[in-house]
Amino acid sequence: MRGELPNKHHSYTFFVFLFFFLILFPDLSISVNTLSATESLTISSNKTIVSPGGVFELGFFRILGDSWYLGIWYKKISQRTYVWVANRDTPLSNPIGILKISNANLVILDNSDTHVWSTNLTGAVRSSVVAELLDNGNFVLRGSKINESDEFLWQSFDFPTDTLLPQMKLGRDHKRGLNRFVTSWKSSFDPSSGSFMFKLETLGLPEFFGFTSFLEVYRSGPWDGLRFSGILEMQQWDDIIYNFTENREEVAYTFRVTDHNSYSRLTINTVGRLEGFMWEPTQQEWNMFWFMPKDTCDLYGICGPYAYCDMSTSPTCNCIKGFQPLSPQDWASGDVTGRCRRKTQLTCGEDRFFRLMNMKIPATTAAIVDKRIGLKECEEKCKTHCNCTAYANSDIRNGGSGCIIWIGEFRDIRNYAADGQDLFVRLAAAEFGERRTIRGKIIGLIIGISLMLVLSFIIYCFWKKKQKRARATAAPIGYRDRIQELIITNGVVMSSGRRLLGEEEDLELPLTEFETVVMATENFSDSNILGRGGFGIVYKGRLLDGQEIAVKRLSEMSSQGTNEFKNEVRLIARLQHINLVRLLSCCIYADEKILIYEYLENGSLDSHLFETTQSSNKLNWQTRFSIINGIARGLLYLHQDSRFKIIHRDLKASNVLLDKNMTPKISDFGMARIFERDETEANTRKVVGTYGYMSPEYAMEGIFSVKSDVFSFGVLVLEIVSGKRNRGFHNSGQDNNLLGYTWENWKEGKGLEIVDSIIVDSSSSMSLFQPHEVLRCIQIGLLCVQERAEDRPKMSSVVLMLGSEKGEIPQPKRPGYCVGRSSLDTADSSSSTKRDSESLTVNQITVSVINAR
């Protein structure tokens, strides 16, 4: 007995120590991964459920304010990253809430015992159930017996929020009547359902769509046996194994990672972009390895029917062989809304098929699919169906199999450099150079000669009429009245739709006779052409008194040219600023519409920045810094100091002109819009502008504001510093645009890496390189191109930052449309914190057209 007393003493000591240890350190108590029918989880207890391997954690949380949610996040990751939220649309309004099992259902109750959320299971009620958090992040409800552990009564994987985890399925479960899809958060701090969804459409051949307000934004393309046809990168993901299942019971996509110790997720962010992340343990941050949409061609139906998008061409939209623009003038100016139409009408039974290679095939929601036949039978099936317009294989494995045929219009196709799919488009035989019969040739010859005679007569009459007009020595009667009728009676239309000017207000703008313009430009001689714009040609001219002018002759055929003419005359005639181009007069004669500007000797900024000529040597750093300041002051005048609050909407290097002293002047106000003083933003069904300069919210959702111009200014600043275009910029070994390249260098403390070599050329006597000014401009440029509009500074702040050498400047966040493989900042990495760098949440609006140049 004596020998046992010391052992008992040690046992008592151990239990006393353990008791006090657990009291003093409750957070270090053993975590559980289950919740039984007799247990509960409350906000006040601050307890959580942890998966067996400590990978995931479930508990109550809040981000801002008094709204509480039940969610799941990664346990071992320092950055709180939420992957599932139970009551996302029914938050608890105060810190009194409880999760428990009631009647074989999981329920969340508020302080009045009201059901805030429930699993809503019906039918036979089991006597004993238990909830469990698994190591794959799945929160399940199952029977409490050991042999029932694999039978889930309910699981969170069937009800995703904004994130898809490995082993989680996205798509339809026909057997259980489930449709699993992800929905964005409403904002960075609000987990409730946002405006964007990524879900499966099973009409035709199953494929995923990105939606906003049930309007398609982008499309994955159908599964072709190896990958989704619009996501070629899938075959390059060595660390991920993906699977697509299509049978009577389900149509679903899922993935898993090869390294079971690594973390990966697929998340739709607050602006609708689908992003793939992989956790980097050494860097302790999320690495974004993929996202969609990644470029303009990913936007759904961007080029309209019978056209394809190709990022390697300019313009990016191209009519398919055998088709032509309905309005060539509009198409050439960048307006692709006029659609493509057939050059030659089809003749059923005689038509042939043209092969388009390396394509993302059109949307299949209205297509007919037959997986039992091959390509040859598919061609015959399409040929005998007179309304069939195209066909392709449904599966590209083993030489191809299956058949898709499109009836009527098809849209949303793009061309890849390689690895795309073959699409066969139905064309008239004449498009292949088929020989016509003798009778057909004779008929064609007769018709052709007749048309030539008629056309010659019309041209002769037109020439005589023009000659008569050219001899006139005075403007026609009512010349000023006609201009007033064209311009003034329409008024200046503000973004709200209200007319700013009425018939009683007269334009204080000199009018020039057409004959004077003809003489000044030497009858619009080609030798006097300064440039060609989207709506016409600009000529250099000299008046009789020796004054040099720039003459903008708008296209006679373009209705947009007329609209631009009206808008520019109404706006710029009332604006006076040293950094805005000055409109001297205008001229309207017959169908001619002409604007006359001051002539600026040094031309446009882009000719100095991007063309390898001697003119680029004029741009030492002091000149560039002066240009940046001048553009900023001009924009500030438009946004704040002018009579009207004006949004330019097309600020770019080619729309900044330089006088003999290299003073910058903003030009081309044809796309500008006027705001009320208390108006902050507006939206449009027709997005106009230039790719590379458009802000994300404007390009994708049609929302524009002063912050849209700020974004364009930021792009322009980085182009001035680097001497490189944002659009078309490619860095060796990377897939970034200029914004992404600048951002990566800035994060690594290598901001000066992007600077134009001409600026730092020590051998140049003109070089006055100031590194601190350059870095300040790069930082300001990055602030201006931040993804969220609300994060961008106003132009008043930009002017102040440019002029202050000692003032503290905020650190920028990730830019909008940052292309390429990149690692997110620590502050931008989780589903809660990562959203801080995302764009402003947008309203549910309709964007029917993007008209960019």
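The backbone N, Cα and C atoms fix where each Cβ goes, and this holds for glycine too.
Among the features that Swiss-Prot reports, domain 'Bulb-type lectin' is placed at 34-154. Per Swiss-Prot, natural variant SER45 to Asn is noted as: In strain: cv. Ge-1. According to Swiss-Prot, the natural variant ASN269 to Tyr carries the following note: In strain: cv. Ge-1. Listed in Swiss-Prot as a natural variant, MET278 to Thr is described as follows: In strain: cv. Old-1, cv. Uk-3 and cv. Wassilewskija. Summarising the annotation, Swiss-Prot assigns domain 'EGF-like' to 293-329. Among the features that Swiss-Prot reports, domain 'PAN' is placed at 348-428, with the record citing sequence analysis. The annotation that Swiss-Prot gives for the naturally occurring variant ILE373 to Thr reads: In strain: cv. Nok-0. For the natural variant ASN415 to Lys, the note given in Swiss-Prot is In strain: cv. Ca-0 and cv. Co. Here the residue is the original one, but Swiss-Prot notes a natural variant at this spot, GLY420 to Ala: In strain: cv. Fi-1. Natural sequence variation is annotated in Swiss-Prot for ILE438 to Ser, with the remark: In strain: cv. Old-1, cv. Uk-3 and cv. Wassilewskija. What Swiss-Prot lists as ATP binding site is LEU530, GLY531, ARG532, GLY533, GLY534, PHE535, GLY536, ILE537, VAL538, LYS552, and the listing cites sequence analysis. Here the residue is the original one, while Swiss-Prot reports the natural variant THR562 to Ile with the comment In strain: cv. Ca-0. According to Swiss-Prot, the natural variant THR612 to Arg carries the following note: In strain: cv. Di-1, cv. Fi-1, cv. Gie, cv. Old-1, cv. Uk-3 and cv. Wassilewskija. Quoting Swiss-Prot on the natural variant GLY630 to Asp: In strain: cv. Ca-0. For the natural variant GLU676 to Gln, the note given in Swiss-Prot is In strain: cv. Di-1, cv. Fi-1, cv. Gie, cv. Old-1, cv. Uk-3 and cv. Wassilewskija.
Feature map: annotations from Swiss-Prot on the structure.
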{"residue": "SER45", "record": "variant position", "Cβ contacts under 8 Å, 6 or more apart": "none"}
{"residue": "MET278", "record": "variant position", "Cβ contacts under 8 Å, 6 or more apart": "ASP239, VAL257, SER262, TYR263, SER264, TRP286, ASN287, PHE289"}
{"residue": "ASN415", "record": "variant position", "Cβ contacts under 8 Å, 6 or more apart": "TYR308, CYS309, ASP310, LEU356, ASN358, MET359, LYS360"}
{"residue": "LEU530", "record": "ATP binding site", "Cβ contacts under 8 Å, 6 or more apart": "VAL538, TYR539, LYS540, ALA550, GLY603"}
{"residue": "ARG532", "record": "ATP binding site", "Cβ contacts under 8 Å, 6 or more apart": "VAL538"}
{"residue": "GLY630", "record": "variant position", "Cβ contacts under 8 Å, 6 or more apart": "ILE578, ASN579, THR663, PRO664, LYS665"}
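Here the domain 'EGF-like' (293-329) has, by DSSP, the following mix of helix, strand and coil residues: 5 helix, 10 strand, 22 coil. As a summary of secondary structure, the domain 'Bulb-type lectin' (34-154) carries 3 helix, 53 strand, 65 coil according to DSSP. Counting neighbouring Cβ atoms within 10 Å of each of the recorded positions (ASN269, ILE373, GLY420, GLY536, VAL538), the lowest count belongs to ILE373. Across the range of the domain 'PAN' (348-428), the DSSP-based residue counts are 13 helix, 34 strand, 34 coil. Secondary structure at GLY630 (variant position), taken from DSSP and collapsed to helix, strand or coil, is helix. A distance of 32 Å separates the Cα atom of ASN269 (variant position) from that of GLU676 (variant position). DSSP assigns MET278 (variant position) to a strand. Among the variant positions listed (ILE373, GLY420, GLU676), GLU676 has its Cα nearest to the Cα of GLY536 (ATP binding site). A gap of 48 Å separates the Cα atoms of GLU676 (variant position) and GLY420 (variant position). The average pLDDT the prediction assigns to the domain 'EGF-like' (293-329) is 90. Each residue contributes its Cα atom, and for ILE373 (variant position) and GLY420 (variant position) those atoms are 21 Å apart. The Cβ of GLU676 (variant position) has 14 neighbouring Cβ atoms from other residues within 10 Å, across all protein chains displayed. In three-state terms derived from DSSP, VAL538 (ATP binding site) belongs to an extended strand segment. Under DSSP, GLU676 (variant position) is assigned to coil, being neither helix nor strand in the three-state scheme.
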